[in-house]
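Colleague: The following block contains the structure, expressed as structure tokens.
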Amino acid sequence: NECIRKWLSCVDRKNDCCEGLECYKRRHSFEVCVPIPGFCLVKWKQCDGRERDCCAGLECWKRSGNKSSVCAPIT
């Protein structure tokens with residue numbers, strides 16, 4: 001079962017948000033996965049669709065082929 005990405009609904013799947021996200025009930029709306037304040041993706045963590053979530057000094061690096069992008073040191 002794939003994790004739920006940022007801003008997508010997590011109704012009935014509160015524990016399935018991707019790493020660094022939590023299920024949050026918005027006022028007058030349904031529950032969505034939102035970033036946990038102060039959280040960032042560490043080196044070599046997958047960052048597909050989360051380019052801005054890498055920790056300081058890292059950037060989301062698109063690997064060749066069909067491999068997923070990862071947070072890598074800024075060169």
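Each Cβ is built from the backbone N, Cα and C atoms, and glycine gets one as well.
Heads up, here are the entries from Swiss-Prot:
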type    : residues     : note
MUTAGEN : Pro35 to Ser : Complete loss of inhibition of rASIC1a; mutant Hi1a:C
Colleague: In three-state terms from DSSP, label Pro35 (mutagenesis position) for me.
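Modeller: Reduced to three states, the DSSP call for Pro35 (mutagenesis position) is strand.
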Colleague: Count the Cβ atoms, other than its own, that fall within 10 Å of the Cβ of Pro35 (mutagenesis position), considering every protein chain shown.
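Modeller: That number is 18.
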